[in-house]
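*Asks:* One structure, pasted below without further comment.
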Amino acid sequence: MSDMAERLALHEFTENAYLNYSMYVIMDRALPFIGDGLKPVQRRIVYAMSELGLNATAKFKKSARTVGDVLGKYHPHGDSACYEAMVLMAQPFSYRYPLVDGQGNWGAPDDPKSFAAMRYTESRLSKYAELLLSELGQGTADWVPNFDGTMQEPKMLPARLPNILLNGTTGIAVGMATDIPPHNLREVAKAAITLIEQPKTTLDQLLDIVQGPDYPTEAEIITPRAEIRKIYENGRGSVRMRAVWTKEDGAVVISALPHQVSGAKVLEQIAAQMRNKKLPMVDDLRDESDHENPTRLVIVPRSNRVDMEQVMNHLFATTDLEKSYRINLNMIGLDGRPAVKNLLEILTEWLAFRRDTVRRRLNYRLEKVLKRLHILEGLLVAFLNIDEVIEIIRSEDEPKPALMSRFGISETQAEAILELKLRHLAKLEEMKIRGEQDELEKERDQLQGILASERKMNTLLKKELQADADAYGDDRRSPLREREEAKAMSEHDMLPSEPVTIVLSQMGWVRSAKGHDIDAPGLNYKAGDSFKAAVKGKSNQPVVFIDTTGRSYAIDPITLPSARGQGEPLTGKLTLPPGATVEHMLMEGDDQKLLMASDAGYGFVCTFNDLVARNRAGKTLITLPENAHVMPPLVIEDEHDMLLAITQAGRMLMFPVDSLPQLSKGKGNKIINIPSAEAAKGDDGLAHLYVLPPQSTLTIHVGKRKIKLRPEELQKVVGERGRRGTLMRGLQRIDRIEIDSPHRVSHGDSEE
């Protein structure tokens with residue numbers, strides 16, 4: 001091995017190499033500087049364009065020229081990466097305040113990377129870029145050598161507004177990343193002015209001004225204010241954006257999409273659900289976007305009965321119509337170190353940067369003014385002694401020392417006199433020189449006054465911030481509206497909600513008819529079969545069947561055959577126990593309370609949802625004593641309703657329905673006491689059950705007789721649950737009972 005070779009442990013070399021690479025990526029590639037809000041490549045592009053004279057009023061120039069200058073002079077990396085960074089700064093849908101004004105194909109919201117090659121596009125700086133460049137060259141920036149040491153480039157640009165917040169940025173470094181969202185210029189400028197006026201301003205006071213991020217889209221930010229506050233307090237979090245939609249002629253029109261969301265991709269996502277039959281209520285999709293309406297996506301429902309609010313809620317949960325954006329306010333501070341900062345820290349530190357920039361600008365200008373005043377003093381001497389000055393210049397071999405010695409002027413003043421052309425000497429006028437002197441002395445005093453007074457400096461900072469906010473500011477684009485969390489619909493929710501009537505025959509054949517105006521008994525039945533029951537509901541509600549053993553089953557109406565035919569046997573869809581038949585059928589809302597009972601005198605309260613069993617074999621709902629039967633389920637409208645029980649022997653008992661327990665299944669509690677011996681012999685059992693509103697009147701039909709029981713008469717049969725009841729003569733063979741309630745109409749959705 002050569003003596004010149006350096007021996008180094010491998011682990012030390014790799015550690016140092018990785019650390020050096022990490023620091024390079026963090027400091028020189030991925031993270032923005034808090035002062036101008038730019039990464040190095042962005043800064044170099046903007047500076048190179050300014051050096052090419054491509055300001056907002058210049059003619060457009062080929063983008064390849066700019067990229068070539070950037071790569072050749074400042075940024076020795078790939079041309080495609082450099083051009084892509086330039087494209088992003090030119091896209092109004094990517095940057096809140098674009099830095100580059102592009103001509104040609106610079107991509108589209110649907111496909112941001114569809115931009116043309118740099119040999120085809122042309123560009124120049126936008127008007128907004130003046131905020132970063134206008135004070136350059138006024139002593140405001142530190143300059144560093146470029147990569148090959150042949151020229152200088154600015155270490156940062158003297159931004160007049162907090163561009164770090166206005167345009168934001170994203171980047172992935174080594175071991176860290178940054179995701180800074182864009183904000184509204186007027187809000188940020190106002191917050192900065194407030195912080196100058198009141199240095200002790202709190203974060204909450206700033207958040208009254210800076211409402212939240214402001215993306216280059218009209219989509220809504222739906223994150224709650226409390227969560228947004230946490231983001232700006234901790235410097236980390238996420239916000240959610242949701243598309244904006246309206247109804248037009250029954251269809252949904254989406255007019256704004258979340259940031260960087262492609263309308264074409266959204267339509268593909270919705271179409272995929274339609275192909276997979278997960279959106280049966282949507283009939284058609286259209287993209288009607290054009291130059292006048294950059295975003296116009298149309299979703300057409302199958303009918304005007306479709307709940308489009310529910311459909312959109314589902315699409316928000318399952319497509320990019322709602323999107324989350326990570327926020328990580330990580331940046332390189334004034335100390336040169338990367339750190340995650342909160343909103344108050346960012347604005348405070350940027351104001352320190354801005355204050356230093358303005359101070360440097362004023363000092364630079366003051367130095368220029370003082371130099372000019374010094375020269376004017378010398379020129380004034382020359383004017384007052386014009387003949388002697390001319391004589392010295394004509395006669396002396398070294399006129400500069402002679403002038404300095406004769407008039408007591410400095411070398412700079414003597415050089416200024418000697419550099420004047422004769423025609424200028426002839427035009428020198430004392431009033432003109434003194435006029436310029438007076439103006440510059442006023443400016444000098446003004447500059448020195450501002451530099452010496454913090455109050456005057458603050459006034460200047462506020463004035464400049466307000467002027468820039470007025471010149472470049474605009475209204476907020478992304479409104480903040482708190483919305484409920486979107487939830488995807490289940491298969492059950494996706495079923496169309498249309499009125500249907502389910503018809504059951506005596507032989508157990510079932511069918512579904514559209515609408516509620518159906519003459520169920522008058523339908524066509526198989527030979528030997530006839531009508532048994534009908535129930536009305538919606539097509540997206542399950543229909544529940546209860547068999548003679550107390551088991552319950554549920555079927556979606558959409559799976560049932562049409563009423564145009566004679567239906568299908570339930571045994572093809574359900575697996576009933578041997579010898580069991582379907583006894584009852586009902587459709588209600590999921591939370592509707594029902595009374596389930598057996599003729600053995602037991603019962604309980606449950607909800608309709610407790611009856612739903614999707615499997616073929618169903619589930620045990622009510623436990624029946626030997627030889628007992630299931631009574632028809634009864635709807636409970638109000639917790640104050642009364643339950644009236646009538647036995648075969650004519651005994652009546654009435655008590656509050658809330659005396660019964662609420663169960664999901666079981667035998668229940670005793671409603672009315674029926675002696676087991678009589679029940680076993682069939683001499684007695686529960687014959688009738690009614691849920692009555694208070695103050696109801698009953699008309700009981702026994703043969704040709706009518707027995708009317710008014711509220712005061714019904715009070716005689718009121719007792720505790722489980723009692724024997726009161727024996728009412730002549731009520732052993734009740735044909736039917738009519739209920740007259742002054743408070744509400746009784747349920748009439750089922751026929752049996």
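Just so it is clear, glycine is given a Cβ too, placed from its N, Cα and C backbone atoms.
No substitution from the list is modelled in this structure, which keeps its original residues.
Feature list, courtesy of Swiss-Prot:
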type	residues	note
DOMAIN	31-494	domain 'Topo IIA-type catalytic'
ACT_SITE	Tyr120	active site, O-(5'-phospho-DNA)-tyrosine intermediate
MUTAGEN	Pro557 to Leu	In parC281TS; a temperature-sensitive mutant, no change in growth rate or negative supercoiling at permissive temperature
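Just tell me what is around each of these and how deep it sits.
*Replies:* Around Tyr120 (active site, O-(5'-phospho-DNA)-tyrosine intermediate), taking its Cβ as the centre, 12 other Cβ atoms fall within 10 Å, counting all chains.
Contacts of Pro557 (mutagenesis position) defined by a Cβ separation under 8 A and a same-chain sequence distance of 6+ are given as Val500, Ile502, Ser512, Gly537, Ser539, Gln541, Pro542, Val543, in order along the sequence. Look at Pro557 (mutagenesis position): DSSP puts it in a helix.
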*Asks:* Look up Tyr120 (active site, O-(5'-phospho-DNA)-tyrosine intermediate) in the DSSP assignment and report helix, strand or coil.
*Replies:* coil
